[in-house]
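In what follows, a structure is listed as structure tokens, so that the remarks can point back to it.
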Amino acid sequence: MIQEQTMLNVADNSGARRVMCIKVLGGSHRRYAGVGDIIKITIKEAIPRGKVKKGDVLKAVVVRTKKGVRRPDGSVIRFDGNACVLLNNNSEQPIGTRIFGPVTRELRSEKFMKIISLAPEVL
């Protein structure tokens, strides 16, 4: 459950460390984003010589949340923190070339197959 002003970790090697959600995309008064939703973010903390820098405004897809994901069989998959993968603003393809940590099966849509293939573990 990600909303505006939520701080997230970054689960790729784009160079960003911490980002803040500034808008949940999809719908005019949409309040929350879950796993697989696209959000607009600004970079709050970045490493030197990364692909992105502090202050950049980009899109990102949420890959892990503390709230978790409920499956049709009733099971819930939760994580220790909120994490996202940065996307190119135009093509919505990942900026990084590696993904760190597990991602959920809910990302298996046409748009995010690249993230699924880069992830070390799909839950």
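Cβ atoms are placed via backbone N, Cα and C, with glycine included.
None of the noted substitutions appears here; every position holds its original residue.
Following the DSSP three-state reduction, the secondary structure of T97 (mutagenesis position) is coil. Swiss-Prot gives this note for the published mutagenesis T97 to A: Reduced RsfS binding.
Counting every protein chain shown, 12 other Cβ atoms lie within 10 Å of the Cβ of R98 (mutagenesis position). Under the heading of mutagenesis, Swiss-Prot lists R98 to A and annotates it as follows: Reduced RsfS binding.
Under mutagenesis, Swiss-Prot gives K114 to A with this note: Reduced RsfS binding. Listed in sequence order, Q93, P94 are the same-chain residues six or more apart from K114 (mutagenesis position) with CB atoms under 8 A from its CB. DSSP assigns K114 (mutagenesis position) to a helix.
Counting every protein chain shown, 9 other Cβ atoms lie within 10 Å of the Cβ of S117 (mutagenesis position). Among the mutagenesis entries in Swiss-Prot is S117 to A, noted as: No change in RsfS binding.
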Sequence-ordered list of residues in the chain of T97 (mutagenesis position) that lie 6 or more positions away and have a Cβ within less than 8 Å of its Cβ, or none, is D12, N13, L118
At the level of the C-alpha atoms, what whole-angstrom distance separates R98 (mutagenesis position) and S117 (mutagenesis position)?
10
